[in-house]
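In what follows, a structure is listed as structure tokens, so that the remarks can point back to it.
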Amino acid sequence: MAVAEAKPQYSHAEKKRFRKSFGKQTDIMPIPNLLEIQLKSYRDFLQTDTKLSEQLNTGLHAAFSSVFPIESFSGNARLEYVGYKLGEPAFDVRECKLRGLTYSAPLRVKIRLVVLDKDASDDPKPIKDIREQDVFMGEIPLMTDVGTFVVNGTERVVVSQLHRSPGVIFEHDKGKTHSSGKLLYSARIIPYRGSWLDFEFDPKDCVYVRIDRRRKLPVTILLRALGYEAEDILSEFFETTRCHLKNGEYHIDLIPQRLRGEIASFDIHVPETGELIVEQGRRITARHIKQMEKSQMQDLVVPRDYLIGKTLAKNIIDTSTGEFLAQANDEITEELLDAMANHGILQIDMIYTNDLDHGSYISDTLKIDPTGSQLEALVEIYRMMRPGEPPTKEAAEALFKNLFFVEERYDLSAVGRMKFNRRVGIKSDEGPGTLTKEDILSVIKTLIDIRNGIGMVDDIDHLGNRRVRSVGEMTENQFRVGLVRVERAVKERLSLVESENLMPQDLINAKPVSAAIKEFFGSSQLSQFMDQVNPLSGVTHKRRVSALGPGGLTRERAGFEVRDVHTTHYGRVCPIETPEGPNIGLINSLSVYARTNEYGFIETPCRKVVNGRVTDEVEYLSAIEEVDQYIAQSNVELDAQGNILADLVPCRHQNEFSLTTPDKINYMDVSPKQIVSVAASLIPFLEHDDANRALMGSNMQRQAVPTLRSEKPLVGTGMERIVASDSGVSVVAKRGGVIDLVDASRIVVRVNDDETTAGETGVDIYNLTKYFRSNQDTCINQRPIVSTGDRIQRGDVLADGPCTDMGELALGQNLLVAFMPWNGYNFEDSILISERIVHDDRFTTIHIEELTCIARDTKLGTEEITADIPNVGESALSNLDESGVVYIGAEVKAGDILVGKVTPKGETQLTPEEKLLRAIFGEKASDVKDSSLRVPSGMNGTVIDVQVFTRDGLEKDARAKSIEEEHLARVRKDLIDERRIREEDIYHRVSHLLLDKVATGGPGSLKPGSKITQDYLDKVEREKWFDIRIEDDAVSQQLEQLSKQLELLTKEMEKRFNDSRKKIIQGDDLAPGVLKIVKVYLAVKRRIQPGDKMAGRHGNKGVISIVVPVEDMPHMEDGTAVDIVLNPLGVPSRMNIGQVLETHLGLAAKGLGRKIAQMLDERQTPEAIKAYLEKIYNHDGVQRVNLKCLNDDELMTLADNLRAGVPMATPVFDGATEQEIKSMLQLADLPADGKTVLIDGRTGNKFDNPVTVGYMYMLKLNHLVDDKMHARSTGSYSLVTQQPLGGKAQFGGQRFGEMEVWALEAYGAAYTLQEMLTVKSDDVGGRTKIYKNIVDGDHRMDPGMPESFNVLLKEIRALGIDIELEHD
């Protein structure tokens, strides 16, 4: 019973091998699916599972809604969008990869055409006709279950983009623009779609505006264009001071605060008492202002000079005559004051400015503004946007309106509006998508406030100002681009609707939409060839966020600040994982727990803390919401109730790290690994490594090649199982049940009754991927890890993929490592390895190469794939079948023919002798040439698969037919198994119904009235059970139903087989002019050898320098030779001490495994073994692994699996302490310092000092010497210089450059130098001669003129200099 209870606690694979964890913190929440960012984004884009009425305004639905309805120019007809539905994909993912197709589904959109009665005089016009139709709008690529797209047969990933969020941003130039170092402030309104609007100060403190980064204009031109007059502009931006003329004296309304800091230009008295408050020439201070307020002064008498030079806030008009005496923003002069007195104007409004916090910026800008009216301003903007075009009033108005105020041309988006409103202090987060007058005013006001010292500029690199644009959103944008193109074409055709009785299908051409989508997935900078070296590289690629790409940054322009780690990256973006090189900091990886919210900002989870007590409630916070919170780290000490124990807690607040009291804490981190990405979270003892080395370690794990036999790391972090299951490379059970059948290529599961719903089959068949080529030519192969009869749960791992071992990620091998020098062979990070590693195939990898042969239709005739090839010996054709295609299983080497192909030659005039020979020996030989597919140089391997694709309508050859037969046999096998299980299920239910029932008759010896027994049923054939007649009518009806189910089952299976058959035997849709394509897959086995690159997980990389025989390797006293020797000098300066700790813990893990193996060999009781395992797993009294839930068989299986070592998990930032490592070493009876005396294998002498020996997890990286090294004798030459090409891909030579020439000159090696620069390089005549001479056995050299010298002569002549060679 205990076992049944424990089923949900541990998965099938976990129970076979537990990982001992040292983590002190229990993870409060499970790690979310690692691919969720991709899957959710595209799910929201398609909304396939949502009803039409419930669809949100996102994705496809939003794109259609924004473009439709489309009205004709006359307004008499319009197209409306009703809804859409996606069809079923024609081929599944596997077939698309094989056939080179795109995995996509047809999109059909319901469009309604509404025609109005144009002759009617009513408004709105009555509807004359409505036509509805489903219109095909092209194919939409579908995302696979693992977050990738299959485009033209290759797997691609669309990387998320981190771009500037729409909204408004305020910044300054950091004093770089002007020589004085003055800060010039600017504001920029960034829309999601449309023109950018910039406001900026110049060194003279005038405010300018730019539209789309064009020529700048004074900002008041924009304000005038919006309909504001000078008076309105000044009243919006300035406070006013009013002055009255009373009895020949000027009185200003006194607001004492405004005088603070000014120097009094006259004595200030209290009017009633005459008391002097400030004397002339003194600065007015806060004390003076208090006195003024105390004496309740309402106004202040000022001398006339005080007004001179002040600026008017309003126009001054003589009300009796209507005459303008002065305009708003004019300066007050002596003449103006006289004129006002003469006209009886007793009141003046002036703008209030000071040098400190009320600058006269807008007033100064108005002074340089050349326009005087709205029309002039519009014309000025028109001239700036369209230089050279003659402006008209209508054109200028339309242009300005279209810039920011029309939804089709301008969209801030929901994010932009939210960011905009929050920044300029508008309460609501919602509003129109276009700009309003008030928006523009509020931005200018905020900018001026910042210039006046109120408020701060924004930090562009803050993650609250950068948002993630994922796949769905980018696809939607492309889709909208396509729809807008369609809209233009449709508008023109809509005018024909009334006359020609057209349907929606006739109006809409879906090509532009398909083209836009195809272009995005095929050639966008963010749609990338998936990194598929191993499961981790795939997961990381999908979780990547890039600042590059359309609408993003470029490498050249990105500065240091953008690339740097920012405080808001905490828990959102990994501070470690980023590429080395020009993209450093521009391409990042999401942290383990991070996700994006509805606005696209990255959020990280936090536990809520209430009154110093931590709760289990988890909230996701974005960088904007986090600023004002106090957030503690996850390793804070808590008591049993969750109260924080410390008096002062380190926390994050306002993007800074500080100490605070527990009562202030609002939130706490969820987990210590929350700040790092998936790759970094796989590095044990990450906390002991330098950041630069951790970066290399993260990146190099992604380059690890899957080995022949995957081996789990002895020292891991506990993330291995999560990465392996989420990556999609292993097979995970969709539903629980019992394993019915297992072989190397498929698993059949009989599903639990409670997990099958009506109409679903009770069988799950998993076809495994066998020896499939990845994008990087590594091998994808799945192996079952379950046995027939095993009971499994939903989510259990059924089969391991590449780089997985028992459902855990396994990128490399555990090797016995010694840190010591060894005869200089590990100088400069070189590595020396034991021959045993090569012999045991520890690092043998399989690489699969795809070679393609295409038969085309040429002008001279068709190419043919055949075994009948001219001038080729019998031995060369020994691997080909009668169709001319290589057999599967053939061992081939460089130069061997894989596919025989002949190409027609052009007709040549034949001599009589040739004609005679042709008449005797037949036609074929001479009019075709051999163009067979051969194995490229430097490659050898085994043919593991051949695919033949034939153009539709052409006769298939024998090989193509046999491949089809194999395919059909596989389909048939699956269907037979499924049918068998479902039939058994039906018959089981029938027997259950019939047993012990009273029969009224039936086949065989069944008498009416007798009871049905099991013996009777066993004797009668199953098919005849339905002929038994039962007294009970209800049972008879159930029997009838089951009989119908059986019939339906037969029909369903036949239909499914016929559908599959049709798909398999149909011809292929090949490119124009292509008749047949043959793809040959070669498996190349690569053993590890000197020159290959290896690395640990801590950035400790090196190249193998030598493979040493086992007997020469250093060995321990018990005779165990070490596998690998590393240089100890590689540790201290690199500061990656994690590798040493890993080595110690690895030794302990192996030692514990050895002890368990010893106990098993001594046949000790399960209780004794369980007691020892309890010591290992639950060493500190905390029950981490519940061994009580295992029965004896399961316990012994577990112990058996631990012989090779007890796997350990030391989570990042929460790992094993030094003391814990020592206690594990002692438990395994090993020295606590982890050092061992080693003996030199060659001499038998002990080394002077004990050496650090232990187990380290080493990876073989995808930088193999076989792929890099090549040799050339003769080959292709560059056209212009006639020098050999460079690089392996071009079969090129080595460059003998300038410095190499100097070296030979220094040695005086004249003949060698001459040979290098002539016959070995670009002396065309000389190299032909020497080749001939060598063939004849004559090794003399006759050098001529190098071709590059002739090129030099030509270049000099091109400069107009006459130069010739003079021959003596």
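Cβ atoms here come from the backbone N, Cα and C positions, even for glycine.
In this structure the noted substitutions are not present, so the sites keep their original residues.
Among the natural variants in Swiss-Prot, S537 to P has the note: In strain: K69 / isolate 8844 and K91 /isolate 8756; rifampicin resistant. The residue drawn here is the original one. Of all Cβ atoms in the shown protein chains, 26 besides its own fall within 10 Å of the Cβ of S537 (variant position). Under the three-state DSSP scheme, S537 (variant position) falls in the helix class.
Taking a C-beta cut-off of under 8 angstroms and a sequence separation of 6 or more, H541 (variant position) has the following same-chain neighbours: V157, V159, Q528, M530, D531. According to Swiss-Prot, the natural variant H541 to Y carries this note: In strain: K69 / isolate 8751, K69 / isolate 8752, K69 / isolate 8840-43 and K69 / isolate 8845-49; rifampicin resistant.
R544 to H appears in Swiss-Prot as a known natural variant, with the remark: In strain: K91 / isolate 8755; rifampicin resistant. For R544 (variant position), the same-chain residues 6+ apart in sequence whose C-beta sits under 8 angstroms from its C-beta are V159, S160, I587, N588, S589, L590.
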Going by DSSP, is R544 (variant position) sitting in a helix, a strand, or coil? strand
